[in-house]
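Report on the following structure.
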Amino acid sequence: MLLTSTNTLKISSQRKEWEAKDLTGMFHGQVNGRVKIPASDREGPMSSSIKEMLNNVELSVSSYDTAWAAMVPALDSSKQPLFPKYLSWVMENQKSDGSWGLDLNHPLLIKDSLSSTLACVLTLQRWNVGQQLVHKGLDFIGSNIWAATDESQHSPTGFNMIFPSMIECGTNMGLNLPLNPSSIEAMLIKRDLETESACSLKGTSNLAYVAEGLTRLDDWKDVMKYQRSNGSFFNSPSSTAAAFIHLRDEKCFDYLNSLSKRFENAVPTIYPFDIFTRVSILDILEKLGIDRYISKDKERTLDDLHRCWMKGSDEIFLDPTCSAMAFRLLRTNGYAISSDALSKFEEQKHLYNPKDIKCVLELFKASQMAIFQNEPTLDRIYAWTSTYLKEKLLKGVISDKSLREEVDFVLKHPHARLERIENRKFIESYNVDNVSLTKTSYRFCNVDERYLLTFACQDFNICQSMHQKELDDLERWVIERRLSDLKYARQKVKYAYFAIACRLFQPDFLDARISWVQNSVILTVVDDFFEVGGSLEALSNLIELVERWDEHLTVGYKSEEVKILFHAIYDTINDLADKAYRKQGRCVKRHLVDTWLIYLKSVLKEAEWVTNKTVTTMDEYISNGYISAGSGPIIFSSLYFLEVLSEEIVNSEEYKNLYMHTSMICRLLNDRVQAKSDGAQGKQNSVSLQVIHGNGIITEEEAVKEVTRMIEYHRRELLRMVVETEGSIVPKACKDVFWLMSRILHLFYMSDDGYSSPTKMIHAADAIINEPIIVSQK
């Protein structure tokens, strides 16, 4: 569980509602404070700072776990602690109010303070030292015991089993606990009920994680099968210490001894934590949008993670959160791994903390990485995690605001999550005093989260300033090309720029952005011309002009609209081809012209079908429709500004299939939301054709379901091609653009035609292009 402190570095703004279908909560203002942003993504001190945070992560000290480790008796004497240094730490680190724990002053973390304080009191009583500290600790417990049964308080994992057991242990030690006997009895009854429920319904894995709450010898025997190869229970010092106290297990001792050698005076709540913490920090950097500053270190971290994955590391595979995050990061970045490794999490009962919303969310996100048509493990994980998260969201039980907003966003946009939108939302909700809560609270010690947040905000805003200038230039280009004179046409320069800026936002990708937007704008106007403004004769005239590219003056223009459209295409392609030559070292104009020609002919064919009232077969429609969807001219030209693409790559089956799957997604998504409007205009699409050829057997609802199935098929195939590296010759940066197109299309066509709507996407676009983020120190 992630928690937000009440004392924070806050992001302030004037909030606007925006949607795509229900996206909410963007901010505007400007950054306060200065952090030097490198001129290039590969320069400056920022890289060194983040590298240090990524490679040398330390967790905060855990009073709770240190107290349990301090309770372990010496091997040769039950009257002496095995680790006296831990006992000394407990005696030296009581807070002024009598409690132990992180100095958070969080009003909803009192249960955590109660748990840590009682563990420390038990330790002191166990060794009959620090009686004054004991009395102060008991006073704190007595003053705050109300929180133990307050459902609004954040509850440490297993609190209802562990805390009553510690109370029972204290009573047996002779402690005069300032508690009402009836309250103690009620907590003990609740503990026993939860223990029985855990045994009967969920197995015993979650019992092993909260082993210090067990009281029966049979329970201890049951949980021993969850002991890890390093001797611990789920890398938990407290659980392992409790197990050793009860069973004197040699492997438990070895683990505890390794802790003592690694940590001087006190222990964290998780150990080892190298993989988990590095994965967590890398995930944070990606969400903040600044991971590009440490690309080489990121690659090394992922290589290390992959090696641990292939070795079957306990630190990964016995922790569902770590497993899910590692799976998502590795598969996203092209590592060949099987989803079968997540099979143990196909049912919620197998989680050792089944109520951990953060864990369930990570499993849900991992389930979205299905790249094969038959990945039943991911399908089953998706089924239960999506249901569980929707239920918790509906009931309003996710108390942490940042986590609640992330769950809401991810559920509503499973396939439409765009990088820059997620960066902004994460920056907005990011809290520099966040702590995580498992059996006790903890945080990363050497991660300067204030610095990261300030840097991420300024990085976002600097890129945004660049976007604003580019968009101004593009809007002037629309006027200069006279495209704005065609009043029947949709003017979508801002939406087009928003789409590409959500992924290719870095300064280096200027030409790719310009190419994407110019082709998108022209294509939208041409599409409207074919549907609204032009006769078949005019359409044929435009195609002939493109066919006679260098000799177009011999053709002539059937209308002023044709002249405007042709010269927009002609001048833009010539200009882009000249720029691309400098990147590619060869002329790519013929490919760009042919791409446009193929698109224009496919749209003309559809116009002829409408005019002649032709009913095609489904195969005829699809084989033409994925081309008329129009992604070809937009994507192909942009890719020439990302990487050097040989003719072998451009003509490869891989390249063609990436385009085909992307275009199929485009066509089918559009058809699904426009079935009724297309029918009213006499146009056929993949929904109506199924009904027509179904001879009364297939309903429109069934046809929509089949189209949805087809979309998912092509989405998985596309994602597989994007992430797989073996046998691939298309550069990863280029494959990512195909995937971007898929996600932006899912966003635009989530529930209706958001691209054509003049207002539906405007606030989302403004959030990326026009509204900077403001950070204020409070």
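All positions are counted from 1 along the displayed chain.
Glycine residues also receive a Cβ, built from the backbone N, Cα and C atoms like all the rest.
The 10 Å shell around the Cβ of Asp527 (Mg(2+) 2 binding site) contains 17 further Cβ atoms across the protein chains shown. Secondary structure at Asp527 (Mg(2+) 2 binding site), taken from DSSP and collapsed to helix, strand or coil, is helix. Residues or ranges marked as Mg(2+) 2 binding site in Swiss-Prot: Asp527, Glu531.
The feature Mg(2+) 1 binding site is assigned by Swiss-Prot to Asp527, Glu531.
Counting Cβ atoms from all protein chains shown, Asp678 (Mg(2+) 3 binding site) has 18 others lying within 10 Å of its own Cβ. The Mg(2+) 3 binding site annotation in Swiss-Prot covers Asn670, Asp671, Asp678 and is backed by similarity to another entry.
One entry in Swiss-Prot concerns the mutagenesis experiment Gln674 to Thr. Its note says: Slightly decreased catalytic activity. The number of other Cβ atoms within 10 Å of the Cβ belonging to Gln674 (mutagenesis position), over all protein chains shown, comes to 19.
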Sorted by position, what residues of the same chain at least six away from Asp671 (Mg(2+) 3 binding site) have a C-beta under 8 A from it? Gly625, Asp678, Asn685, Ser686, Val687, Val707
Distance [Cα-Cα, Å, rounded] between Gln674 (mutagenesis position) and Asp527 (Mg(2+) 2 binding site): 15
Hey, for the Mg(2+) 3 site built from Asn670, Asp671, Asp678, who else sits with CB inside 8 A of the CB center? Arg667, Arg672, Val673, Gln674, Ala675, Lys683, Asn685, Ser686, Val687
Taking the Cα atoms as reference points, how far is Asn670 (Mg(2+) 3 binding site) from Glu531 (Mg(2+) 2 binding site) in Å? 15
Ranked by how many other Cβ atoms lie within 10 Å of their Cβ, the binding-site residues Glu531, Asn670 are led by Asn670
